[in-house]
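**Student:** Record note (Swiss-Prot) on the mutagenesis of K55 to R: 20% reduction of neurotransmitter release. Looking at Swiss-Prot, you'll find the mutagenesis Y58 to F noted as follows: No activity on neurotransmitter release.
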Amino acid sequence: MKLTCVVIVAVLLLTACQLITADDSRGTQKHRALRSDTKLSMSTRCKSKGAKCSKLMYDCCSGSCSGTVGRCG
């Protein structure tokens, strides 16, 4: 019972610390990471909007291949 209480208190304390730290650092990040879709388009060859694509290959820069013919959206 004591161990359970200690674990609960520890989790609550760590959660509170995370929330306080996250609130204090909001908007202070200098070098933000690129979004994953931007990284994908910069690191691999991908097809632009309107190009033919394969729904199984995920080869569109936008990430979406739609339609019956398969065009990048």
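A Cβ is built for glycine as well, from the same backbone N, Cα and C atoms used for every other residue.
The model shown is predicted, which means the values in this text are computed figures rather than measured ones.
Any idea what these are sitting next to in the structure?
**Tutor:** K55 (mutagenesis position): 12 other CB atoms within 10 A of its CB, across all protein chains.
Long-range Cβ contacts of Y58 (mutagenesis position) within its own chain (separation 6+, distance under 8 Å): C65.
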